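Student: Below, the features straight out of Swiss-Prot:
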BINDING   N175, E241  Mn(2+) binding site
BINDING   I178, Y179, R180, R192, W193, L194, R197, G198  prenylated FMN binding site
ACT_SITE  D290  active site, proton acceptor
VARIANT   G452 to R  In AN66; inactive protein
Amino acid sequence: MDAMKYNDLRDFLTLLEQQGELKRITLPVDPHLEITEIADRTLRAGGPALLFENPKGYSMPVLCNLFGTPKRVAMGMGQEDVSALREVGKLLAFLKEPEPPKGFRDLFDKLPQFKQVLNMPTKRLRGAPCQQKIVSGDDVDLNRIPIMTCWPEDAAPLITWGLTVTRGPHKERQNLGIYRQQLIGKNKLIMRWLSHRGGALDYQEWCAAHPGERFPVSVALGADPATILGAVTPVPDTLSEYAFAGLLRGTKTEVVKCISNDLEVPASAEIVLEGYIEQGETAPEGPYGDHTGYYNEVDSFPVFTVTHITQREDAIYHSTYTGRPPDEPAVLGVALNEVFVPILQKQFPEIVDFYLPPEGCSYRLAVVTIKKQYAGHAKRVMMGVWSFLRQFMYTKFVIVCDDDVNARDWNDVIWAITTRMDPARDTVLVENTPIDYLDFASPVSGLGSKMGLDATNKWPGETQREWGRPIKKDPDVVAHIDAIWDELAIFNNGKSA
């Protein structure tokens, strides 16, 4: 993979500006609702990243819509365009289950992958840009950061792109995760992480191992894009997000130890929040407008107390909004879709394509096309999608089609469903499965059903009827009409000869 070189977020913004992918907004704009409205209109039009240089009431600029197009996601992952993200997926598939070289020629072919692994270790710095300014104790005031309020009925300002860094008591490597954080005081945020997410698991293990002790947490804002995207990519459990970011960037990820704890944060981050979670301290979070297009219900989550704020000189606050697709998470889903395909194909070689339509909230519905090889094959693939990667444990609907269907064309998919499916025979319903906490359609919070649709041609054993033969054109006739098509002038005002 030929990486697009950048060292930090500011380098990346310079790169975007050179390519016409960044717009500076000098007009004063309010972080309360107004930035969301502008960013939403811009994203829906496929517009640039936005740097609001004069947010009303604040001296700190706000960066929004950074990953508002698949192209910018690809650029953030070191690639020129979205199609190149298949190579990222192939690398992840290799790292997930590396195969030893079969001989000298195979070793030579795999050499680029082995060389990339050299960029995996982090580089620890003693001093770092993210610690150029340090605020602690009573001077900590999160209200000085232009935290956005995105929707009219949101409970409070919300940090959306915080890269939360944690470490469990029995783990060597840290976990990086993106969890939203509600502002509830000058030094307090609500850490909304679901119980199965890495940060929450680290916290649960800490509470069991160290009853009553404070759990150290740090949150990086404005890290370099490779590190941010590493936190939302299906990285193998044996690989740290920092290591993966190094692979994407082509250089080792630079980190620095926090001022108040032993966690390591991206050295070039714009802002770092350091602090702790007091065991048992929780607060009601929400409601907030979410990526589903609805306000979610209120629930209790741990409170994150901020003891230190470190930042760069002239720091930039990186933010986003979530709402009914398309939004930034939906765009990320479109780009990361290309990363998923090679990973799935490594486990299931019969998969031809895999598509997560953004209008399905990026993960709730999947369309898979396969080279079908036996009766019941489609059902095996459904079960594989639901179980192989944890990213798809919340996928409610899986549609499986043959490889003559374009998974990304609804006309094709609907045709396959309506001509190759019997609703009773070809629908799989699975009850009492993990479901997204935000899915209010499920009968119980976090627990619901899944549906698989087998829209493949049926094999012997799956049907007793003679199966339909698809209509195919005569290639000789097609070639002849191609040759005389322009002469026919059907779509021209002139008359045919």
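Glycine is no exception: its Cβ is also placed from the backbone N, Cα and C atoms.
Just the original residues are modelled here, none of the noted substitutions.
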Student: Give the distance between the Cα atoms of L194 (prenylated FMN binding site) and the residue listed as 'active site, proton acceptor', rounded to the nearest whole Å.
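Tutor: Approximately 15 Å lies between the Cα of L194 (prenylated FMN binding site) and that of the residue listed as 'active site, proton acceptor'.
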Student: When neighbour density is defined as the number of other C-beta atoms within 10 angstroms of a residue's C-beta, which of the binding-site residues R180, R192, R197 has the lowest density?
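Tutor: Checked R180, R192, R197; of these binding-site residues, fewest Cβ neighbours within 10 Å: R197.
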Student: Excluding I178, Y179, R180, R192, W193, L194, R197, G198, please set out which residues of the same chain place their CB within 8 Å of the center of the CB atoms of the prenylated FMN site, keeping sequence order.
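Tutor: Sorted by sequence, the hits are T164, G177, M191, G199, A200.
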Student: If you draw a 10 Å sphere on the Cβ of W193 (prenylated FMN binding site), how many other Cβ atoms land inside?
Tutor: 21
Student: C-alpha of R192 (prenylated FMN binding site) to C-alpha of G452 (variant position): distance in Å?
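Tutor: Rounded to a whole number, the Cα-Cα distance is 31 Å.
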Student: In the three-state scheme derived from DSSP, which category covers R192 (prenylated FMN binding site)?
Tutor: coil
Student: Under a three-state reduction of DSSP output, how is I178 (prenylated FMN binding site) classified: helix, strand, or coil?
Tutor: strand
Student: Give the sequence-ordered list of residues that share a chain with G198 (prenylated FMN binding site), lie 6 or more positions from it, and have CB atoms under 8 Å from its CB.
Tutor: T166, N175, L176, G177
Student: Measure the Cβ-based neighbour count of I178 (prenylated FMN binding site), defined as the other Cβ atoms within 10 Å of its Cβ.
Tutor: 17
Student: What are the sequence-distant neighbours of the residue listed as 'active site, proton acceptor', meaning same chain, six or more residues apart, C-beta distance under 8 angstroms?
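Tutor: Counting only residues 6 or more apart in sequence, the Cβ neighbours of the residue listed as 'active site, proton acceptor' under 8 Å are N296, T322, G323, L438.
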Student: Compute the C-alpha separation of G452 (variant position) from R180 (prenylated FMN binding site), stating it in Å without decimals.
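Tutor: Between the alpha carbons of G452 (variant position) and R180 (prenylated FMN binding site) there are 31 Å.
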Student: Where does E241 (Mn(2+) binding site) sit in the DSSP three-state scheme?
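Tutor: The three-state answer is helix.
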Student: Tell me which residues of the chain lie with their Cβ under 8 angstroms from that of Y179 (prenylated FMN binding site), as long as they are six or more apart in sequence?
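Tutor: Those within reach of Y179 (prenylated FMN binding site), by Cβ under 8 Å and sequence separation of 6 or more, are G162, T164, M191, R192, W193, R197, G199.
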